[in-house]
Amino acid sequence: MKLLKILSLVCLSISIGACAEHSMSRAKTSTIPQVNNSIIDQNVQALFNEISADAVFVTYDGQNIKKYGTHLDRAKTAYIPASTFKIANALIGLENHKATSTEIFKWDGKPRFFKAWDKDFTLGEAMQASTVPVYQELARRIGPSLMQSELQRIGYGNMQIGTEVDQFWLKGPLTITPIQEVKFVYDLAQGQLPFKPEVQQQVKEMLYVERRGENRLYAKSGWGMAVDPQVGWYVGFVEKADGQVVAFALNMQMKAGDDIALRKQLSLDVLDKLGVFHYL
C-alpha cells in the first residue's frame, strides 16, 4: 500500500514537472514572433519618421490588412487615384475591345507636359511612363456611359466619374481608399477580377518593375497634382517564390517640388524591412 502511494506521488511530480516545462516552452515560443514583429514595426516606422509627410503604407496578403506610417487614418480615407487608375482604365479598355495591347497610340506632334511623352506609345509603354494623354484617349474611346457602368460592375472606389470622361481620376470626383487599392491589385495578381484572364494577364505584365531572385515586383505610381493637398501613390504587389502574393499601397501627402522618386524608394525600403521584397 505504501509502495503504491510512493509511486503515485512520483508520477504526480513527473506530470506536474512536464506540464510546467510545456507551459514554459509555449510561453517562450509565443514571445519570439511578438519581439520580431515589434522590431520590424520599429524599423518600418523609422523610415516614415525620416520624411516630413503624412503617409500610410498598407499591405494585404489575401487575409490580413496591415498599416504602417505616420497617419494610419489615411488607409480608410478616399483620395483621387491619379495615375493608379491606369490599371482599371487598361482593363476596361482591353476587355471592351477599345484598344489592343500591341496598338500604337500616335503622338499628335503637340508638346506634352513631359518631353518624354512626346512620342508614340503602346498601352504598356504608356503605363510604364505614366503617359496621361494616351490613357485620356483610351477613356474617351470607352466613353462616359460604358466607363460608368464598368466602374459600378467592378466596384472601383466611389464609382463616380462626373461629366469629364478624361479627367475624373485626375481631378475627381472618382476617389478610392488605400485599402480598396490593395484589394483591387491583389485580385488582379490572383486573376480574380471580373475581366477575361488574358486581359488581366496583359495588364499585369504592363505593371512589371523588377525581379529579385525569384520574387517579382509589379507596381504603378500616381501623383494627384490637380487637388489640394496633392496626393502621391505607389500601388502594386509582390509575387514571392513560394507563390504568395502581398499587395501594397503607399499613400502620402505631396507638394510641388517633392522628389518624384520618393514614393517608389520609400515603398521599396518598407518592403525590404517587412521581408517581402529584400534588397540583394
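Backbone N, Cα and C atoms are what each Cβ position is placed from, and that goes for glycine too.
Listed features, source Swiss-Prot:
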type	residues	note
MUTAGEN	Ser83 to Ala	Reduces catalytic activity about 500-fold with respect to nitrocefin. Slightly reduces thermal stability
ACT_SITE	Ser83	active site, acyl-ester intermediate
BINDING	Ser83, Lys86, Ser130, Ser221, Trp223, Arg263	beta-lactam binding site
MUTAGEN	Phe113 to Tyr	Similar catalytic efficiency to wild-type with respect to penicillins, oxacillin and imipenem
MUTAGEN	Phe113 to Ala	Reduces catalytic efficiency about 30-fold with respect to oxacillin, and about 5-fold with respect to penicillins and imipenem
MUTAGEN	Phe114 to Ala	Reduces catalytic efficiency about 70-fold with respect to oxacillin, but similar catalytic efficiency to wild-type with respect to penicillins and imipenem
MUTAGEN	Phe114 to Ile	Reduces catalytic efficiency about 300-fold with respect to oxacillin, and about 30-fold with respect to penicillins and imipenem
MUTAGEN	Trp169 to Ala	Reduces catalytic activity about 5-fold with respect to nitrocefin. Reduces thermal stability
MUTAGEN	Met225 to Ala	Similar catalytic efficiency to wild-type with respect to penicillins, oxacillin and imipenem
MUTAGEN	Met225 to Thr	Reduces catalytic efficiency about 100-fold with respect to oxacillin, and about 5-fold with respect to penicillins and imipenem
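Taking the features listed in Swiss-Prot, we show where each one sits on the structure.
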{"residue": "Ser83", "record": "mutagenesis position", "CB count, 10 Å": "21"}
{"residue": "Lys86", "record": "beta-lactam binding site", "CB count, 10 Å": "28"}
{"residue": "Phe113", "record": "mutagenesis position", "CB count, 10 Å": "11"}
{"residue": "Phe114", "record": "mutagenesis position", "CB count, 10 Å": "11"}
{"residue": "Ser130", "record": "beta-lactam binding site", "CB count, 10 Å": "19"}
{"residue": "Trp169", "record": "mutagenesis position", "CB count, 10 Å": "28"}
{"residue": "Ser221", "record": "beta-lactam binding site", "CB count, 10 Å": "21"}
{"residue": "Trp223", "record": "beta-lactam binding site", "CB count, 10 Å": "19"}
{"residue": "Met225", "record": "mutagenesis position", "CB count, 10 Å": "15"}
{"residue": "Arg263", "record": "beta-lactam binding site", "CB count, 10 Å": "23"}
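Of all the mutagenesis positions in the list Phe113, Phe114, Trp169, Met225, the shortest Cα-Cα distance to Lys86 (beta-lactam binding site) is found for Trp169.
Residue annotation for beta-lactam gives Ser83, Lys86, Ser130, Ser221, Trp223, Arg263. The furthest Cα pair among them is separated by 17 Å. The beta-lactam site is set by Ser83, Lys86, Ser130, Ser221, Trp223, Arg263; from the centre of their CB atoms, other residues of the chain with a CB within 8 Å are Ala82, Thr84, Lys220, Gly222, Trp233, Tyr234. You'll find the Cα of Phe114 (mutagenesis position) roughly 10 Å from the Cα of Ser130 (beta-lactam binding site). Taking Ser83, Phe113, Trp169 as the mutagenesis positions under consideration, the smallest Cα distance to Trp223 (beta-lactam binding site) is found for Ser83. Between the alpha carbons (Cα) of Met225 (mutagenesis position) and Ser130 (beta-lactam binding site) lies a span of roughly 14 Å.
Listed in sequence order, the mutagenesis positions near Ser221 (beta-lactam binding site) (C-alpha within 10 Å of its C-alpha) are Ser83, out of Ser83, Phe113, Trp169.
Ser221 (beta-lactam binding site) carries a strand DSSP state (E or B). The Cα atom of Ser130 (beta-lactam binding site) lies nearest to that of Ser83, taking the mutagenesis positions Ser83, Phe113, Trp169 as the candidates. If you measure from the Cα atom of Phe113 (mutagenesis position) to that of Ser83 (mutagenesis position), you get 14 Å. Recorded residues Trp169 (mutagenesis position) and Ser83 (mutagenesis position) have their alpha carbons 7 Å apart, per Cα-Cα distance.
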